[in-house]
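Chemist: What follows is a structure written as structure tokens; I'll ask about it next.
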Amino acid sequence: MISDEQLNSLAITFGIVMMTLIVIYHAVDSTMSPKN
């Protein structure tokens, strides 16, 4: 059984990773295909 502390740290880590991937994706997307 997962404890609350493990679940909390897992959720925070997952959230940070997702935000980082989204930011990187948008940065690469705007760099590779500049909007005219």
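Cβ coordinates come from backbone N, Cα and C, glycine included.
Annotation of the mutagenesis experiment Met18 to Lys in Swiss-Prot: Severe growth defect; abolishes interaction with OST3 and STT3. Here the residue is the original one, but Swiss-Prot notes a mutagenesis experiment at this spot, Val23 to Asp: Severe growth defect. In Swiss-Prot, a mutagenesis experiment is listed as Ile24 to Asp, annotated with the note Severe growth defect. What Swiss-Prot says about the mutagenesis result for Ile24 to Lys is this: Disrupts interaction between OST3 and STT3.
Explain the structural surroundings of these features, please.
Modeler: According to its DSSP assignment, Met18 (mutagenesis position) is helical.
Under DSSP, Val23 (mutagenesis position) is assigned to a helix (H, G or I) in the three-state scheme. Cβ environment of Val23 (mutagenesis position): no same-chain residue six or more positions apart lies under 8 Å away.
There are 10 other Cβ atoms within 10 Å of the Cβ belonging to Ile24 (mutagenesis position).
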Chemist: How many other Cβ atoms sit within 10 Å of the Cβ of Met18 (mutagenesis position)?
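Modeler: For Met18 (mutagenesis position), the count of other Cβ atoms within 10 Å is 10.
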